[in-house]
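*Asks:* Sharing the features that Swiss-Prot gives for it:
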- Lys47 to Arg: Significant decrease of the kinase activity with a 180-fold decrease of catalytic efficiency (MUTAGEN)
- Lys47 to Ala: Very low residual kinase activity (MUTAGEN)
- Arg325 to Ala or Lys: Significant decrease of the kinase activity with a 17-fold decrease of catalytic efficiency (MUTAGEN)
Amino acid sequence: MFDPESLKKLAIEIVKKSIEAVFPDRAVKETLPKLNLDRVILVAVGKAAWRMAKAAYEVLGKKIRKGVVVTKYGHSEGPIDDFEIYEAGHPVPDENTIKTTRRVLELVDQLNENDTVLFLLSGGGSSLFELPLEGVSLEEIQKLTSALLKSGASIEEINTVRKHLSQVKGGRFAERVFPAKVVALVLSDVLGDRLDVIASGPAWPDSSTSEDALKVLEKYGIETSESVKRAILQETPKHLSNVEIHLIGNVQKVCDEAKSLAKEKGFNAEIITTSLDCEAREAGRFIASIMKEVKFKDRPLKKPAALIFGGETVVHVKGNGIGGRNQELALSAAIALEGIEGVILCSAGTDGTDGPTDAAGGIVDGSTAKTLKAMGEDPYQYLKNNDSYNALKKSGALLITGPTGTNVNDLIIGLIV
């Protein structure tokens, strides 16, 4: 029988080891030898860019003529021989984003039909790789991105707008590289692995239209300038002939690993979904309800059980607190699980960061909400104010891993004994 502390340690162990299964260096090293590449320009963009680039360098060495890496602040792990390594803003682009994107375009503008760009792409690329269309300022992009992120819009909707305001998104980067070829290795952080949505699809034909982008802005009541509206009307490319793409990792892989690890530990384990994409607090309440069903009725699984969920929820920010979707999901579940023994829920961003915080997510049990109440705090008020970070910090329920170097959505595990 597990005591609360050992159950907590086990949940964290399963989460961490599952994430290791989608470490980008492993996937890159497995894929590159099959591609017969020589004398390439390497461009790596995203939260996993550094590790992907390092692995590519270890495989290809001097076959890489030039390498440029663009990743999130704090995600570079040091120099790579003869590579230029930059860090930039996420989830909102900043001045460094613009500078580094210009640098990448300088490189590819010199290429001809005999050249190849090895494009290593991972989640976060929408913010880290950006150059607005003429007439649109960085400030306008920042304001619009922030509004979309707070609106509750899905990642597909957000990226539909982003693609229509960018010189590199929605297939425009591959269009700019032409007549050179793009060989892309993609680590997916998008449910369904849609290549036109991952990092806003810089090297894939865009299936969305200008009309779609305008409808998203209208749906969420987001005001924009006339210059932004004019820019959106410039349609993205719908056909590209110079692109070869390889998908090397996704949320299905991390969930499969979690299931396998839980079974090894003696749990009845099942993946409930890899497409969780509702409001974070609703997801927390829903997952808690299934955990209670297992706890008290032994269905849909008998105890000891491990319920595994993959996906990416959204948070419609109405309060002025701090947190992220995984922390909000965990806090919501903690409220629903209050007082129940032998249950634990761990919700984590596979990149090790959740919202604008230092936490990867939260790990809660039946005592989390009780701990807050014993301090004279109301957990529901924290949830209402979108202040999950401070609630979980006070109750000792934050999950802090540091940047993992990968990014394939979120992993949620519920253990019931």
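Note: Cβ is positioned from N, Cα and C throughout, glycine not excepted.
Don't expect the noted substitutions in this model, because it carries the original residues.
I would like each feature placed in context: is it buried or exposed, what are its neighbours, and how far apart are things?
*Replies:* Under DSSP, Lys47 (mutagenesis position) is assigned to coil, being neither helix nor strand in the three-state scheme. Long-range neighbours of Lys47 (mutagenesis position) (same chain, six or more residues apart, CB within less than 8 Å of its CB): Thr71, Lys72, His75, His90, Ser122, Gly123, Gly124, Leu128, Asp351, Thr353, Pro403, Gly405, Thr406, Asn407.
Arg325 (mutagenesis position) falls within a helix when secondary structure is assigned with DSSP. Taking the Cβ of Arg325 (mutagenesis position) as centre and 10 Å as the limit, one finds 24 other Cβ atoms among all the protein chains shown.
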